[in-house]
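Okay, structure first, notes after.
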Amino acid sequence: MPYFMRLALFLFCLMALVESRKPRRKRWTGHLETSKPSHLYKKNLDVTKIRTGKPRPLLRVEDHDFTMRPAFGGPAIPVGVDVQVESLDSISEVDMDFTMTLYLRHYWRDERLAFPSSSNRSMTFDGRLVKKIWVPDVFFVHSKRSFTHDTTTDNIMLRVFPDGHVLYSMRITVTAMCNMDFSHFPLDSQTCSLELESYAYTDEDLMLYWKNGDESLKTDEKISLSQFLIQKFHTTSRLAFYSSTGWYNRLYINFTLRRHIFFFLLQTYFPATLMVMLSWVSFWIDHRAVPARVSLGIMTVLTMSTIITGVNASMPRVSYIRAVDIYLWVSFVFVFLSVLEYAAVNYLTTVQEQKERKLRDKFPCTCGMLHSRTMTLDGSYSESEANSLAGYPRSHILPEEERQDKIVVHLALNSELTSSRKKGLLKGQMGLYIFQNTHAIDKYSRLIFPAFYIVFNLIYWSVFS
């Protein structure tokens with residue numbers, strides 16, 4: 001009996017437990033059914049998630065390794081280049097360089113950047129994509145300074161076409177070296193070159209070429225320089241060899257400049273010519289006016305020195321002679337010779353006066369001597385020389401006593417030279433004429449100096465112009 005009681009009690013408890021759990025299961029199931037979305041709602045929720053999710057990029061930049069060039073291991077990738085010169089900013093003779101602003105464009109094909117497109121339209125990007133893909137490593141050979149413009153943003157444009165063709169453009173200002181020859185300065189023409197080359201890839205990996213030949217280089221018609229006339233722009237290309245790395249394709253932008261001469265005519269040639277002509281004025285000044293002729297000669301010499309110094313200060317120090325140096329130094333020699341010419345005239349005048357003074361002391365008595373004629377070298381007399389009184393013109397007729405002294409001096413000189421005729425008559429005549437007429441050197445200089453300077457100018461401009 002106790003066993004039967006225990007079994008009945010156990011069954012009763014079990015049934016009570018089952019019955020007590022049935023309502024709770026229904027409430028839980030009902031709550032789940034009311035909060036459970038329908039099948040249609042789940043489908044709409046998935047569509048929303050697809051629409052608002054992150055779109056997959058068309059270029060698939062993350063799927064490729066762009067540290068390697070396109071078609072790595074195959075033939076060299078061709079990279080076309082064209083350039084549009086925006087401005088030629090400056091030419092420096094002292095630093096031997098030039099500054100140019102240009103648009104540099106590269107063209108190549110990278111199949112890794114191909115994307116599907118029904119309209120075959122390209123996609124344009126700014127400079128941020130350049131850091132994620134492969135671009136040609138072109139640099140400027142012999143450049144001193146260069147930079148990419150960044151106002152208001154980096155002036156870089158990347159355009160990708162559906163078939164993988166890429167256009168890469170940037171705006172650059174570069175200062176590059178230009179080897180100049182100043183042997184004809186300022187009547188010279190200079191040819192400068194801007195050279196482009198791949199830094200790392202040899203001609204076996206990258207073939208750099210002008211995309212459209214000479215048409216690949218375009219210039220702005222408004223480009224002008226203050227001191228130069230731009231004559232010609234043209235392109236060339238060749239291979240450059242480095243002993244440690246190999247052969248590289250190199251592109252050249254060549255341009256020829258011809259210097260404007262008018263500025264230097266006003267600043268250099270015209271002042272130098274005026275100084276030479278001013279030095280000739282001393283030939284028309286009386287040789288007895290020592291202060292006037294000396295001061296004029298010194299002034300012209302110093303002015304020429306200033307002109308030469310000013311020209312050299314604005315030019316590089318070269319080890320050869322330039323055309324302007326020839327003109328300035330020849331002009332300086334003409335000015336200096338005009339000073340030496342007066343030194344010779346003054347010296348000969350002093351010697352003549354000393355000789356006359358000695359002869360005056362030798363023949364002190366001139367009483368009753370009223371000759372109106374003087375004796376020449378051959379023993380004859382000349383009335384004109386008597387009036388000239390040993391080289392003085394007729395307009396300067398002296399008092400009677402001094403005139404008689406001059407006549408005696410003149411006769412004494414004639415007698416001395418006549419006695420030495422055997423040593424050379426012609427030499428004595430020329431020496432006597434120069435000593436008696438020291439102003440004759442000025443007369444000859446008035447013709448000789450301008451004539452030689454004109455001949456020099458004709459030769460100079462015919463050779464260098």
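Counting starts with 1 at the first residue shown.
Glycine is no exception: its Cβ is also placed from the backbone N, Cα and C atoms.
Annotated 4-aminobutanoate binding site per Swiss-Prot: ARG105, SER169, GLU197, in sequence order. For the published mutagenesis MET299 to Thr, Swiss-Prot gives the following note: Loss of picrotoxin resistance.
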For MET299 (mutagenesis position), which residues of its chain lie six or more apart in sequence with Cβ-Cβ distance below 8 Å?
none
Would you give the longest CA-CA distance, in whole angstrom, between residues of ARG105, SER169, GLU197, the set recorded as binding 4-aminobutanoate?
16
Relative to the Cβ of SER169 (4-aminobutanoate binding site), which residues of the same chain, six or more apart in sequence, are found under 8 Å away?
TYR103, LEU104, ARG105, HIS106, ILE156, MET157, LEU158, ARG159
Long-range neighbours only, meaning 6 or more apart in sequence with Cβ under 8 Å: which ones does GLU197 (4-aminobutanoate binding site) have?
VAL138, PHE139, VAL141, LEU208, ALA240, TYR248, ASN249, ARG250, LEU251
